[in-house]
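Here's the structure we're looking at; comments come further down.
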Amino acid sequence: MADAWEEIRRLAADFQRAQFAEATQRLSERNCIEIVNKLIAQKQLEVVHTLDGKEYITPAQISKEMRDELHVRGGRVNIVDLQQVINVDLIHIENRIGDIIKSEKHVQLVLGQLIDENYLDRLAEEVNDKLQESGQVTISELCKTYDLPGNFLTQALTQRLGRIISGHIDLDNRGVIFTEAFVARHKARIRGLFSAITRPTAVNSLISKYGFQEQLLYSVLEELVNSGRLRGTVVGGRQDKAVFVPDIYSRTQSTWVDSFFRQNGYLEFDALSRLGIPDAVSYIKKRYKTTQLLFLKAACVGQGLVDQVEASVEEAISSGTWVDIAPLLPTSLSVEDAAILLQQVMRAFSKQASTVVFSDTVVVSEKFINDCTELFRELMHQKAEKEMKNNPVHLITEEDLKQISTLESVSTSKKDKKDERRRKATEGSGSMRGGGGGNAREYKIKKVKKKGRKDDDSDDESQSSHTGKKKPEISFMFQDEIEDFLRKHIQDAPEEFISELAEYLIKPLNKTYLEVVRSVFMSSTTSASGTGRKRTIKDLQEEVSNLYNNIRLFEKGMKFFADDTQAALTKHLLKSVCTDITNLIFNFLASDLMMAVDDPAAITSEIRKKILSKLSEETKVALTKLHNSLNEKSIEDFISCLDSAAEACDIMVKRGDKKRERQILFQHRQALAEQLKVTEDPALILHLTSVLLFQFSTHSMLHAPGRCVPQIIAFLNSKIPEDQHALLVKYQGLVVKQLVSQSKKTGQGDYPLNNELDKEQEDVASTTRKELQELSSSIKDLVLKSRKSSVTEE
């Protein structure tokens, strides 16, 4: 019972205390967070969340903990490790680093790590221990060991040299630190080694052989040489090719060089290189600063040799002879060096009599060359008179004399070109007219590309391309003949000099000979008879009339085709028959100017322009329009210009009547048929057959290039029987196939890897050739067999 009352009294006391106690207010966790965020937003409170979000920490506390962690870790800590220890975002760590570095000058940020001076002092002590042990340490090795940048380490260690580190850094190579004992030991080794050297030695070989530190060796060697302790020089600087040359060797070198130059008057660069002088030119310039020298490609010569050559050249010029300087020079000098020396010498004679240099070493005076030319004068007159008696020749103008000096060679015209022109004249007029007469001489010239008429149609399929012979050239003597002649008159001359002199004289001799020929032939042609000129005019009028009527009939045949085909046919007609008739008229006028040629087909656009420049103004206007009409696209315009030109030149053109037209048609057909009978070329067979079938079908002549044959065959589709047209188309396909096969074979050349392909193509070509041979007679029969009796159908 007593216990119960005791419990009651205790509860009453607790109740009384609760009644009189003051009330305590508590905030929830959520309310606390909202209040803190509000204060942070109003910038009344500056705190940072921890990464787990359970705590707030002030920036000052972050800085304090960073300093503590830096101290705990010995003065070097990574900021990533700080972030893990302090448990805040990395950006807050980085923000505080700047404040720490500003406030504490002994702390630095290096590659994301905080480092203080205490750490660097301990690092310097470790480096000093390594240095005293090995005698040298390299910054590169320390970078790998301590994982720090080289520039930072170099700066930090340099500040502690003499204070913590007992050593010094190489001023030329700040990547190595040495001890005084190490430097002294190496200096003694270097001094002893280089004192024993008596010939040029590569420094690099000594470094590898004796294990020297490269930069230290160069520094010590430079110091010893500059102080005079080592007598010698380092050639090539601090490079792999640096060479140490001892003074004793240099003195021996210099003695030999001076002696050789004094005795011979020249120095070879190769000889100096064999003596161990790497840069011979610089050595010579340095050695002979005040001596006048001439530097060549492989040697240098003194003024004595130059004066000797100059005197010989001067004597040759004054006496009007020649001199070869090669015997005057040392045999070791190359021809190239001799030529350079001669060029230098010749500058002194630039204002005196002109000279010519042959074979790089032979100087020939202008008087000697003129004397050589005069040796041929009598021979020229004899040959010119002989030519006058034996052969009729071209009359040569002053322009031709100028041209012959620039055109070294022009090719002789091919035989088929002349045959082509004769064939076209036969097709057009029915008459065979040769150019120049039976005794006309053809003067051959070497090849030169001719610019004129570059737009001529090329019709390889029909072999009817319109080309002309090259302009001939009168030649006096060939080079070997000139050489033989000179050998008889020039004694003791080198063969190479004779050959080059002959080559040099060819052009002036030919030019002089042309003048002699012209003067001789002019005197023999001044009495040309008027009867001969009348005969020439009559022949010209007949040929012009024939070609004029041909053009009219060809124009009529072109009108059966579409516009694009007509354009191609018109262009071909202008470049061929129209050009022929134009050249006939121009050549007729050129005869009065002494500019005529044997074959008018050889006249190019440039020659026509030259002839125009010599004509009177009245004739020039009409002929210029005729010349320009060849480049137009209208036959009517050409005919109009031709009428005006014929009237201006007093050439009477006979227009053909119906009877004359029938004769021309018959002669043209007969000429084509005769050519078809004898030819075996499939492309030409197809071309001639197509043109003849066209004439049979339309009673009109056609002058077409090979590339228009497909259009002619297409036109004949409705004009000839279907089986004949099918045969013609089949033959056309075989011809095209053969041409393509030939083109591929030409393009491939001779390659061993193409043997199988070549064999296959050869089989195809053989089959095509056989089929063409079988069909050729059938194709010819289309116009020959069935038309034999149709002689008078026109």
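Positions of Cβ are set from backbone N, Cα and C atoms, glycine also.
Per Swiss-Prot, mutagenesis Gln19 to Arg is noted as: Abolished interaction with E2-like enzyme UFC1.
In Swiss-Prot, the entry for mutagenesis Arg185 to Ala states: Abolished interaction with CDK5RAP3; when associated with A-129, A-191, A-199 and A-251. The structure shown retains the original residue. The local packing around Arg185 (mutagenesis position), expressed as other Cβ atoms within 10 Å of its Cβ over all shown chains, amounts to 13.
Over all protein chains present, the Cβ of Thr536 (mutagenesis position) has 13 other Cβ atoms lying within 10 Å. Here the residue is the original one, while Swiss-Prot reports the published mutagenesis Thr536 to Glu with the comment Mimics phosphorylation; leading to decreased PDCD1/PD-1 ufmylation.
For the published mutagenesis Thr536 to Ala, Swiss-Prot gives the following note: Abolished phosphorylation by AMPK, preventing interaction with YWHAG/14-3-3-gamma and promoting PDCD1/PD-1 ufmylation. In the three-state DSSP classification, Thr536 (mutagenesis position) falls within a helix.
For the pair formed by Arg185 (mutagenesis position) and Thr536 (mutagenesis position), distance between Cα atoms is given as 112 Å, rounded to the nearest Å.
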